[in-house]
Amino acid sequence: MKQIKKLLVANRGEIAIRIFRAAAELDISTVAIYSNEDKSSLHRYKADESYLVGSDLGPAESYLNIERIIDVAKQANVDAIHPGYGFLSENEQFARRCAEEGIKFIGPHLEHLDMFGDKVKARTTAIKADLPVIPGTDGPIKSYELAKEFAEEAGFPLMIKATSGGGGKGMRIVREESELEDAFHRAKSEAEKSFGNSEVYIERYIDNPKHIEVQVIGDEHGNIVHLFERDCSVQRRHQKVVEVAPSVGLSPTLRQRICDAAIQLMENIKYVNAGTVEFLVSGDEFFFIEVNPRVQVEHTITEMVTGIDIVKTQILVAAGADLFGEEINMPQQKDITTLGYAIQCRITTEDPLNDFMPDTGTIIAYRSSGGFGVRLDAGDGFQGAEISPYYDSLLVKLSTHAISFKQAEEKMVRSLREMRIRGVKTNIPFLINVMKNKKFTSGDYTTKFIEETPELFDIQPSLDRGTKTLEYIGNVTINGFPNVEKRPKPDYELASIPTVSSSKIASFSGTKQLLDEVGPKGVAEWVKKQDDVLLTDTTFRDAHQSLLATRVRTKDMINIASKTADVFKDGFSLEMWGGATFDVAYNFLKENPWERLERLRKAIPNVLFQMLLRASNAVGYKNYPDNVIHKFVQESAKAGIDVFRIFDSLNWVDQMKVANEAVQEAGKISEGTICYTGDILNPERSNIYTLEYYVKLAKELEREGFHILAIKDMAGLLKPKAAYELIGELKSAVDLPIHLHTHDTSGNGLLTYKQAIDAGVDIIDTAVASMSGLTSQPSANSLYYALNGFPRHLRTDIEGMESLSHYWSTVRTYYSDFESDIKSPNTEIYQHEMPGGQYSNLSQQAKSLGLGERFDEVKDMYRRVNFLFGDIVKVTPSSKVVGDMALYMVQNDLDEQSVITDGYKLDFPESVVSFFKGEIGQPVNGFNKDLQAVILKGQEALTARPGEYLEPVDFEKVRELLEEEQQGPVTEQDIISYVLYPKVYEQYIQTRNQYGNLSLLDTPTFFFGMRNGETVEIEIDKGKRLIIKLETISEPDENGNRTIYYAMNGQARRIYIKDENVHTNANVKPKADKSNPSHIGAQMPGSVTEVKVSVGETVKANQPLLITEAMKMETTIQAPFDGVIKQVTVNNGDTIATGDLLIEIEKATD
């Protein structure tokens, strides 16, 4: 035996590392080669020396260039080369050049490479050794005509195979004559590209066989043994995916016959070194396919079940050792046995749901499995590894070994689940499905297993919550939160969270239990019998909608939920859902409003939950088909809503009937609502909104069967004296409990409530002290003390109320960026009549449009627009119409006259057009006909209830659409959300997929990210907590990307974030020339939702050209005249600023 002192591995990745380890155990120095693309690959560092093979060579050529590799070997003074598998491992010329240079090639002899490197020669060799072979051509088929001739004789199905190589390349199954020609030419072409040899041969295709290979090893002394078989039947396109040793599905007799055949072949040719003899097995028949004259990827599992190191044996055999000598110490064939079973899974960056397309990118997290009976053979599986498109997508080979196949499979599932690989897609979920499939676990699978088992692809995407959370925090840290001033994260006080035990809450029996017991009518009767006034708390909805632009997040409500359940155990209801909270949750807070409802319902089981329902607008800004309203109410009731406050923004009772019917069907409480506007004390203010008007409406609502009558004073216009008169008249006119809602903008709210209570009101809306006043509701805490000594009082726990107020006073500071400009009582409300819930939202809109400094003008314009539109009731969505028009007129310096005179050439906000089309409803005094004509520009207006014109939504079609888009099941809640807000819902899903469940983050981190050195804890599930520390942030690179270094649960993580404030290649957008009528410019900043035309297209006057959106306000840009589109400067999704050129039209000539 000649000792090998220095060994070069002509390969890369995990097999190179495997060989280095074997050599190190034999005290042999090692040399690695690498390409330019592999400079950071792990195998380079696992050798004693490593050398770049040709800086001018491509990624594959570096490992295929024989002369360059030989040069490195000579310079490094190596005396042996191991080729691994793939690349040059079966290349006869490479082995010959090694021999010529006096370098030992660790592999079979040249004649073996020659006979097995060509599949036709291999077949001939097998026939000579008397092995059964698949009927086929005697040699390569030179032309399609000869292929066709053979097919006519042999019949179908057939397999066309490349004579060279392996790995499933150059192979095609042909099942009928029509497929033959294309398959023949494709197989030849693929063979040429893969192996540099286009020769193919044809054989009979064995349908549905097992693929069994036998591991053999021979030495230079004529000794040959087999190490039993491996089952490689789990394949995709003839490439192995999972291997098992030994095969579960073979009988002992058939196993022995196959292994004997393998030995028979190799002894016949005096084979040397490691190789595998491959067979197809069908029933009790088996057929020789080929020999792989090299080490195989799956050699690991044979090593595990036999205890024999195949790679070390290869090296020692090449050095001249005897298999049965003391260096190798191989047992005699009769003494070689297997212990238990082993399974190998190849973990790759392939995406099974995208036709196994290899993914590329940076591995940002890598956590291995391990433990008893687990083996890992890793290549580029490590954190920070750049996965390129140049090489095999294999990251690591995971092998498990156990005494039984079932235990090995269980160990594999555990190990696969334990792996954490982030930054690239992997096939791990697919492999888990393979392991758990009954066909696999029984051993009753064939080479068609993957093809015939579609349930293997029922893959739930990895939650990857840690990485998604880090990416969101990184992005908001670097780029800030939309409409929040970009600044360092403030050092907020941590809110003290009072809690109440779940057992105590479970003991409460409140209005929720009363409803379940006596039903809606029973609750109404109970309310009327109460001496004290009852409370509805609005802190969870209208209070923060009015004060903080609806921005309060679910987490801050959940934190205080148990205490709220305790404090309001004697209250009537908690208003906590509906209105603007629905779309704002999706759109701005990036959380699911249904999840909020269900989580709060679970935490507060004892008090009625109340929502604001915009009648036929549901929680949207337009009318929806009747079946949408029914479905929305049905789903809301199931999720936890008990009281539906139903209103129409124009007080049109016809619009409220469908919603009332739906609520009654659901067995819930229906509040018929009158929206209060004007001033019943001042006849000069309006001859429309009189006391008689409201009494008439109340009687109409009673006739419709509503359970409770609500007065919604959305702007806080109801003065104390007016409240006394109105409530008194209504109590006389109808036999319904009366529920009053107001806003404290003027500072008169408490007195208004006192007068209403004296007049007999049954329920009032208040908020806890720190979330009350101004545009919110009056303070419940203050009202408690104000009513001391009076006959009617509040049933509430005042100490508990103070505790809630302390909590909210701290939490409110987190939302300071969304506070409105009103800092004190403001009697301007009696002039502009803006709803409290709209004030802070409109202020935010104005700021986003660059009108923050002109908000006083916006408020005045709001008043003027109201009278321009005919003095309408102003509450969502009608208030949005007035607000959109006010912003539009201030932005474009318009007044009432210019709207009438120049309106024909103006593109009005979509909500305004919709209003004048009658899509929201009919104002009590009708429309201003002149203004309607200008705004509609010939469009026809509705004259009846919009729902009568709308086709029912086909929910099953929506389900199919969403399931296709989301690649999985969808809920009824998803369906109704999409119907109400398709774009908003889709954007939310996109954000959820990108960043995960953001409602779990604490609010300061959600809005501001993290400071350097800061640590936050995020509970992502029961008993699962992420502890995240932001270590440091790099400077931006040349592309504007920053690297953020975290420690997550003590493990280093890196995330790459594009800094949007770093301009690498400035893209200056052209501006519209105001004097050029052909230039269509952006009238407001925002984004492009949809471009409807293309260059060269002929358009007509008033034809929609594109749709823009700014802060939920859509505008359709129309052609000012007939013409041809000369240029379009924007695309869907582009951000635009006021004055940006969008489209240029060449006017048509007469």
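Cβ atoms here come from the backbone N, Cα and C positions, even for glycine.
The annotation active site is assigned in Swiss-Prot to Arg294 on the grounds of similarity to another entry. Look at Swiss-Prot and you will find Lys119, Lys161, His211, Glu278 tagged as ATP binding site, backed by experimental evidence. Here Swiss-Prot flags Asp542, Lys712, His741, His743 as Mn(2+) binding site. What Swiss-Prot records for 123-319 is domain 'ATP-grasp', and it gives sequence analysis as the kind of evidence. Experimental mutagenesis at this site is recorded by Swiss-Prot as Arg21 to Ala, annotated: Complete loss of catalytic activity. Mutagenesis annotation in Swiss-Prot: Lys411 to Ala, described as Complete loss of catalytic activity; the structure shown retains the original residue. In Swiss-Prot, a mutagenesis experiment is listed as Ala580 to Thr, annotated with the note Complete loss of catalytic activity. Quoted from Swiss-Prot, the note on mutagenesis experiment Gln838 to Ala is: About 2.5-fold loss of catalytic activity. Annotation of the mutagenesis experiment Ser879 to Ala in Swiss-Prot: About 2-fold loss of catalytic activity.
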Exercise for review: Could you check which of these recorded positions, Lys161, His211, Glu278, Lys411, Ala580, sit within 10 Å of Asp542 (Mn(2+) binding site), going Cα to Cα?
Suggested key: Ala580
Exercise for review: With ATP as the bound species and Lys119, Lys161, His211, Glu278 as its recorded binding residues, calculate the greatest Cα-Cα distance and give it in Å as a whole number.
Suggested key: 17
Study note, to complete from the structure: Of the recorded positions Lys161, His211, Arg294, Lys712, His743, the one whose Cα sits nearest to the Cα of Arg21 (mutagenesis position) is Arg294
Review point. Listing them in sequence order, which of the recorded positions Lys119, Lys161, Glu278, Arg294 have their Cα within 10 Å of that of Lys712 (Mn(2+) binding site)?
Key: none
Point to revise | Gln838 (mutagenesis position) and Lys161 (ATP binding site), Cα-Cα, nearest whole angstrom | key: 72
Review point. Using a Cβ-Cβ cut-off under 8 angstroms and a sequence gap of six or more, which residues of the chain neighbour Ser879 (mutagenesis position)?
Key: Ser649, Met714, Met834, Pro835, Gln838
Revision key, fill the gap. Here the Cα-Cα span from Lys119 (ATP binding site) to Lys411 (mutagenesis position), rounded to a whole number of angstrom, reaches 38
Point to revise | Rounded inter-Cα distance in Å - the residue listed as 'active site', Glu278 (ATP binding site) | key: 13
Review point. Who sits close to His741 (Mn(2+) binding site): which same-chain residues at least 6 apart have their Cβ under 8 Å from its Cβ?
Key: Thr536, Thr538, Asp542, Arg645, Ala710, Ile711, Lys712, Asp713, Met714, Ile764, Asp765, Gln777
Review point. If we check Cα distances from Glu278 (ATP binding site), which of the recorded positions Lys411, Ala580, His743 wins as closest?
Key: Lys411
Practice item. May I ask which of the recorded positions His211, Lys411, His743 is closest to Ala580 (mutagenesis position) if we compare their C-alpha atoms? Key: His743
Study note, to complete from the structure: When each of the recorded positions Arg21, Lys161, His211, Arg294 is scored by other CB atoms within 10 A, the minimum falls on Arg21
Review point. 10 Å Cβ neighbour count around Gln838 (mutagenesis position)?
Key: 25
